[in-house]
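Asker: First, the structure itself, so that you have it in front of you.
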Amino acid sequence: MSEEDKAKKLENLLKLLQLNNDDTSKFTQEQKKAMKDHKFWRTQPVKDFDEKVVEEGPIDKPKTPEDISDKPLPLLSSFEWCSIDVDNKKQLEDVFVLLNENYVEDRDAGFRFNYTKEFFNWALKSPGWKKDWHIGVRVKETQKLVAFISAIPVTLGVRGKQVPSVEINFLCVHKQLRSKRLTPVLIKEITRRVNKCDIWHALYTAGIVLPAPVSTCRYTHRPLNWKKLYEVDFTGLPDGHTEEDMIAENALPAKTKTAGLRKLKKEDIDQVFELFKRYQSRFELIQIFTKEEFEHNFIGEESLPLDKQVIFSYVVEQPDGKITDFFSFYSLPFTILNNTKYKDLGIGYLYYYATDADFQFKDRFDPKATKALKTRLCELIYDACILAKNANMDVFNALTSQDNTLFLDDLKFGPGDGFLNFYLFNYRAKPITGGLNPDNSNDIKRRSNVGVVML
């Protein structure tokens, strides 16, 4: 395979790593169609590109559930609405097929998401989840699932204000039906159902630029198994380097280094929850977890074998029993098609973390605080990379959100081509830093004030 073909393979991989079905490149003016050109979004309560936010808060006038229609939005006569029961194996399989075949545009890449029942139990069944918020569109005649969108309830923190919301995810329309304008109808229908439950705000992300991002972060990627990535043509060989050079450069030890590092247990929840809340309070856009939500997100199904495990959570316990650090990552592997040697590509995603390393300082940006935090995060996330590799993951991904820019360069996370834009629905907010400089390099000085992590 030529280097040009390998570069194309890598480009396709990076598209997949964006976890959305739209292509993206750098944030350019060309992508920013004027609001008047966004036919759908100009009718929605979202911030305009050039709007100067004076006061943060809801965009729409207050409403009640009684103001919202009880009837689903009309569809073309050949389609019908359905609610997906994620506990039903057949219905869940329909979602897998739809996402696998349509969630990413380029099907020549030779790889697909390997969605599992375990992943969706974790992602879609958080406390307070509603079957009615897992919405599908089927062809009446064949019952084929051709579109899907989901929402889960969350409480957002936006610069200290609590905002009851939903998190929108897994919006997917069959490629052959994208001219039917199903996406706006899906968004309106999920909005209607959520509004009927007296929730009026939402958080969502996309690789494309819509009106108008509250923040933008960049994807970064840390090879854990460079040789495998090269053998399946997901990465090329840089000029002036040998395979041995690249393997050595990305090598990791088999064992972690941090004393007291162990898996998170249920009996740790009270202590870790308090550590996590205090750490998250530094950021301007966060999810405010209940203790029940925290346990669901970070304990997972303990009885699962390693190859089916979704969430991996660890703590650092000191000799006196105090837990000073916590980190987590999740797994969403790819299936590799048409490869005789490898069937799967293990993909790990850095999730949430917390540490008390800089708690003694009043200002997180104090040089001494920054040094203490950077040192500790480099140690913790280095161990996270080792644990991810030991869990058969081949690439470890992180955004420039949270305090990630303090360790990305040191730990050999390379910048990806993908950018993730964060959006608030029916909530006007001033821009929030996403860990990027104007030239899209990592902003180590200001870091990011995005503390929420979207799947």
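Every residue gets a Cβ built from N, Cα and C, even glycine.
Features from Swiss-Prot:
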- His38, Lys39, Phe40, Trp41: tetradecanoyl-CoA binding site (BINDING)
- Leu99 to Pro: In NMT1-72; temperature-sensitive mutant with myristic acid auxotrophy (MUTAGEN)
- Asn169 to Leu: Reduces the chemical transformation rate; when associated with A-205 (MUTAGEN)
- Phe170 to Ala: Reduces the chemical transformation rate; when associated with A-171 (MUTAGEN)
- Leu171 to Ala: Reduces the chemical transformation rate; when associated with A-170 (MUTAGEN)
- Ala202 to Thr: Reduces affinity for both substrate and myristoyl-CoA (MUTAGEN)
- Thr205 to Ala: Reduces the chemical transformation rate; when associated with L-169 (MUTAGEN)
- Cys217 to Arg: Reduces affinity for substrate, but not for myristoyl-CoA (MUTAGEN)
- Ser328 to Pro: Moderately reduces affinity for myristoyl-CoA, but not for substrate (MUTAGEN)
- Asn404 to Tyr: Moderately reduces affinity for substrate, but not for myristoyl-CoA (MUTAGEN)
- Asn426 to Ile: Reduces affinity for myristoyl-CoA, but not for substrate (MUTAGEN)
- Gly451 to Asp: In NMT1-181; temperature-sensitive with myristic acid auxotrophy. Reduces affinity for myristoyl-CoA (MUTAGEN)
- Leu455: active site, proton acceptor (ACT_SITE)
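Have a look at these and tell me how they're positioned relative to everything else.
Answerer: Around the Cβ of Phe40 (tetradecanoyl-CoA binding site), a 10 Å sphere holds 14 further Cβ atoms from the protein chains shown.
According to its DSSP assignment, Leu99 (mutagenesis position) is helical. Under 8 Å, Cβ to Cβ, and six or more positions away along its own chain, Leu99 (mutagenesis position) finds Phe113, Tyr115, Phe148, Phe170, Cys172.
Annotation note: Asn169 (mutagenesis position) sits in a strand segment as assigned by DSSP. Neighbour list (Asn169 (mutagenesis position), Cβ cut-off 8 Å, at least 6 residues apart, same chain): Ala123, Ser150, Ala151, Ile152, Tyr204, Met454, Leu455.
DSSP assigns Ala202 (mutagenesis position) to a strand in the three-state reduction.
Note on Thr205 (mutagenesis position): other Cβ atoms within 10 Å of its Cβ, all shown chains, come to 22.
Under the three-state DSSP scheme, Cys217 (mutagenesis position) falls in the strand class. A C-beta separation below 8 Å, combined with a sequence spacing of at least six in one chain, links Cys217 (mutagenesis position) to Leu399, Thr400, Ser401, Phe419, Leu420, Phe422, Gly434, Gly435, Leu436, Ser448, Val450.
Taking a C-beta cut-off of under 8 angstroms and a sequence separation of 6 or more, Ser328 (mutagenesis position) has the following same-chain neighbours: Leu264, Phe298, Ile311, Phe312, Ser313, Tyr314, Tyr351, Tyr352, Tyr353.
Note on Asn404 (mutagenesis position): other Cβ atoms within 10 Å of its Cβ, all shown chains, come to 24.
Around Asn426 (mutagenesis position), the same-chain residues at least 6 positions away in sequence with a Cβ under 8 Å from its Cβ are Pro45, Val46, Pro58, Ile59, Asp60, Trp200, His201, Ala202.
Taking the Cβ of Gly451 (mutagenesis position) as centre and 10 Å as the limit, one finds 20 other Cβ atoms among all the protein chains shown.
According to DSSP, Leu455 (active site, proton acceptor) is assigned to coil rather than to any helix or strand.
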Asker: About how far apart, in whole Å, are the alpha carbons (Cα) of Lys39 (tetradecanoyl-CoA binding site) and Thr205 (mutagenesis position)?
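Answerer: With the alpha carbons as reference points, the distance is 19 Å.
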Asker: Gly451 (mutagenesis position): which of the recorded positions Phe40, Trp41, Leu171, Thr205 is the nearest Cα neighbour?
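Answerer: Among Phe40, Trp41, Leu171, Thr205, Thr205.
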Asker: Around the Cβ of Ala202 (mutagenesis position), how many other Cβ atoms lie within 10 Å? Please give the count over every shown protein chain.
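Answerer: Here the count is 22.
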Asker: Starting from each candidate's C-beta and looking 10 angstroms out, tell me which of the recorded positions Leu171, Leu455 has the most other C-beta atoms.
Answerer: Leu171
Asker: Using Cα coordinates, what distance in whole Å links Thr205 (mutagenesis position) and Phe40 (tetradecanoyl-CoA binding site)?
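Answerer: So the alpha carbons of Thr205 (mutagenesis position) and Phe40 (tetradecanoyl-CoA binding site) sit roughly 17 Å from each other.
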Asker: What number of additional C-beta atoms lies within 10 angstroms of the C-beta atom of Phe170 (mutagenesis position)?
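Answerer: Taking all protein chains shown, Phe170 (mutagenesis position) has 21 Cβ neighbours within 10 Å.
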Asker: How many Å lie between the Cα of Asn404 (mutagenesis position) and the Cα of Leu171 (mutagenesis position)?
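Answerer: Asn404 (mutagenesis position) and Leu171 (mutagenesis position) have their Cα atoms 27 Å apart.
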Asker: Using a 10 Å cut-off on Cβ-Cβ distances across all protein chains shown, tell me which of the binding-site residues (Lys39, Trp41) has the largest neighbour count.
Answerer: Trp41
